[in-house]
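Participant: Can you read through this structure? Questions will come right after.
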Amino acid sequence: MDAEPKRKFGVVVVGVGRAGSVRLRDLKDPRSAAFLNLIGFVSRRELGSLDEVRQISLEDALRSQEIDVAYICSESSSHEDYIRQFLQAGKHVLVEYPMTLSFAAAQELWELAAQKGRVLHEEHVELLMEEFEFLRREVLGKELLKGSLRFTASPLEEERFGFPAFSGISRLTWLVSLFGELSLISATLEERKEDQYMKMTVQLETQNKGLLSWIEEKGPGLKRNRYVNFQFTSGSLEEVPSVGVNKNIFLKDQDIFVQKLLDQVSAEDLAAEKKRIMHCLGLASDIQKLCHQKK
């Protein structure tokens, strides 16, 4: 990313919640200015402007010749529709995970991006975290016997953020990135809607027959936390040390996206990333089906 492009890519941010606000901030960073030009944001709320960034309508964003790129930072349930509209309009798309709440829809959108000759990038900042880098180093070259990854947090609205296997897909992405493609053995969902409590328990198997449990547990009073326990043929790992603040992970993700815009990522790397994303979305879809069958 050394040479500046002849023309900067005009960007619109769709959705200005937590992720969208971070994207707006990062687009003003000097590192972004060489390649990206923030044109405005789209929001269902009437905000007028935010920190001197103007609000524009969805229709204007889709039509604008100034806008080359859309950052989709809205709630997960709306991702598919926004991605489709912006790709159809000939724009490149960066979307916060999960890109869709169904495997089939994701396949359609990849095909549309290829047909339009546009970049479709699903954000995965969890792979840029210091905790993941620690785990990756610890796991490298070791054979897993069994392990577990449990995540706890406060309740999340399924209607807006999807079934737990989709809203929690960053944890599944960790497991797949650490241990390779996984097979689904079983999945159960315990729900107490009156208490806003849910617990999803998934059993997975590595290609070397190592067993993995993935648990997503959400309810009032549950603090946001990850618990890991991996047993290897050569020792075990029972916690991830506190590594402090993960700095600039959204900016680093944006750097990867810009490399794709500039055609600086190899076809092999793009194919491997897409394969991992689709494997995780496929597992999430299968987990959802299995849990619904048992209801």
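Backbone N, Cα and C atoms are what each Cβ position is placed from, and that goes for glycine too.
What you see is the original sequence, not a version with the noted changes.
Okay, these came from Swiss-Prot:
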BINDING   Arg18, Ala19, Ser76, Ser77, Ser78, His79, Tyr97, Ser167  NAD(+) binding site
MUTAGEN   Cys73 to Ala  Loss of activity
BINDING   His279, Cys280, Cys291, His292  Zn(2+) binding site
MUTAGEN   Cys280 to Ala  Reduced activity
MUTAGEN   Cys291 to Ala  Reduced activity
Participant: In terms of DSSP three-state secondary structure, what is the assignment for Tyr97 (NAD(+) binding site)?
Facilitator: coil
Participant: For Ala19 (NAD(+) binding site), which residues in the same chain are close in space, meaning a Cβ under 8 Å from its Cβ, but six or more apart along the sequence?
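Facilitator: For Ala19 (NAD(+) binding site), the qualifying residues are Cys73, Glu96, Phe250.
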Participant: Given His79 (NAD(+) binding site) and Cys291 (mutagenesis position), what distance in Å do their CA atoms have, once rounded to a whole number?
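Facilitator: One finds 23 Å between the Cα atoms of these residues.
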Participant: Can you tell me the CA-to-CA distance separating Cys291 (mutagenesis position) and Ser167 (NAD(+) binding site), as a whole number of Å?
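Facilitator: Approximately 15 Å lies between the Cα of Cys291 (mutagenesis position) and that of Ser167 (NAD(+) binding site).
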Participant: Determine the most Cβ-crowded residue among the binding-site residues Arg18, His79, His279, His292, using a 10 Å radius around each Cβ and all protein chains in the structure.
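Facilitator: Of Arg18, His79, His279, His292, the one with the most crowded Cβ is His79.
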Participant: In Å, how long is the longest CA to CA span across Arg18, Ala19, Ser76, Ser77, Ser78, His79, Tyr97, Ser167, which the record gives as the NAD(+) binders?
Facilitator: 16
Participant: Do any residues at least six apart in sequence from Cys280 (mutagenesis position), in the same chain, have a Cβ closer than 8 Å to its Cβ, and if so which, in order?
Facilitator: Ile169, Leu172, Thr173, Val176
Participant: Cys73, Cys291: which of these mutagenesis positions has the sparsest Cβ neighbourhood within 10 Å?
Facilitator: Cys291
Participant: So among the binding-site residues Ser78, Ser167, who's got the most Cβ atoms within 10 Å?
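Facilitator: Checking each of Ser78, Ser167, the winner is Ser167.
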